[in-house]
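As written in Swiss-Prot, here are the features:
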DOMAIN    17-63  domain 'UMA'
MUTAGEN   Glu59 to Gly  Abolishes association with the ESCRT-I complex
MUTAGEN   Pro269 to Ala  Does not affect interaction with PTPN23
DOMAIN    389-430  domain 'UBA 1'
MUTAGEN   Tyr404 to Ala  Strongly reduced interaction with ubiquitinated proteins
DOMAIN    451-498  domain 'UBA 2'
MUTAGEN   Phe472 to Ala  Strongly reduced interaction with ubiquitinated proteins
Amino acid sequence: MASKKLGADFHGTFSYLDDVPFKTGDKFKTPAKVGLPIGFSLPDCLQVVREVQYDFSLEKKTIEWAEEIKKIEEAEREAECKIAEAEAKVNSKSGPEGDSKMSFSKTHSTATMPPPINPILASLQHNSILTPTRVSSSATKQKVLSPPHIKADFNLADFECEEDPFDNLELKTIDEKEELRNILVGTTGPIMAQLLDNNLPRGGSGSVLQDEEVLASLERATLDFKPLHKPNGFITLPQLGNCEKMSLSSKVSLPPIPAVSNIKSLSFPKLDSDDSNQKTAKLASTFHSTSCLRNGTFQNSLKPSTQSSASELNGHHTLGLSALNLDSGTEMPALTSSQMPSLSVLSVCTEESSPPNTGPTVTPPNFSVSQVPNMPSCPQAYSELQMLSPSERQCVETVVNMGYSYECVLRAMKKKGENIEQILDYLFAHGQLCEKGFDPLLVEEALEMHQCSEEKMMEFLQLMSKFKEMGFELKDIKEVLLLHNNDQDNALEDLMARAGAS
């Protein structure tokens, strides 16, 4: 009883879904009632069926048609049987005479009719095309012996592969050393070729020179006999009057600069020269950097450099002494601005420099060459460089050695700090926009306002250039574009209103 009561409690009239509203779709709603037109009434189906009288005329016609087809087929069979019996009787009566007549008629018919093109297909009929047939030996012989019918205007050779002219070409391997020797003979004379022949390793001999010696000899010979070669990074390091040219690639350790310096010049060959007989040491271009005389004294040159500057050397900035990797293990104190004379423009000593100065000399203390910065050409940039801290100066030197000028690097460092990546990004974007023809001042304004969006920078520069050509002031243009977010129409209206008010 208890179980029945529990079941009645849960499954009786009570439900958890009572008084819960539900939204049902249109397809679950009861359809609306449709009213029939006045006077419409359905006929009684039973009465209609009773009144219909079916005569089965179509079925009767179908049966009659089938019986007629059977009669026609039986008549055809009887006619075929009669014809076969008549032929059998004629053959039995005629005997050998009939056979000869039949064979004569067959040969006559075959002689008059032309032979079929394909006897196998000609023997097939439409009703027996799927039945297998035996191939007669005469047909195969006729097919084999019959010559192919070739048209006069058809040439099979036209469709054959033509000979490739490269098939008969003899491939030869290139002897790189032989080609190099021929090139050097034509450009630098027989001495270079003789040097190369002496340095080439002989087969089967134990006297094989090392790669470094060969490279060093080639570099020395190239500098001696090719003075018009492009700047290739060779540094003239004369040792007490004897100029010895060494490559940056060779590992050279430079000692600290003593009171009497052995370094007389740090130079690069010129890019262009008319006199091909001059030595490479005489073609040293003057650049702005620290230099010393033969007796170790520093010279303050107040005259501007008349020769080509460092930026003219193939588009690269001149490498200062800081570019050289020193192997010296001792750390030398840096030369401060108080210990150095005012080095506004320093010229490099060449081999044909003036005699040693007889006046009082200043002997600086020993310092690391890597701590001497490249001097900027602008005095203002030089003064700003002297005011920087050692870390900031190192950052500037790092970016300048990549090919940028001191002025641009100092300007970028003021805005981006000592982060080299941000400085390089700023300089790269600045250079790209300047190459597109925009004013450098406008480019700096755009980079300052829109640092992250290249599209907005381009739009800002185009509008700035357009409004500047119209005659508006740059200050007003900048304020208006910043206020209206580069909206051309609103900015132009604002500029016109300001111009009218003024």
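Here the Cβ of each residue, glycine as well, is placed from N, Cα and C on the backbone.
On the 0 to 100 pLDDT scale, the model's mean across the domain 'UBA 2' (451-498) is 82. Counting every protein chain shown, 19 other Cβ atoms lie within 10 Å of the Cβ of Phe472 (mutagenesis position). Counting in whole angstrom, Phe472 (mutagenesis position) lies 33 from Tyr404 (mutagenesis position) by their C-alpha atoms. Each residue contributes its Cα atom, and for Glu59 (mutagenesis position) and Tyr404 (mutagenesis position) those atoms are 107 Å apart. DSSP assigns Glu59 (mutagenesis position) to a helix in the three-state reduction.
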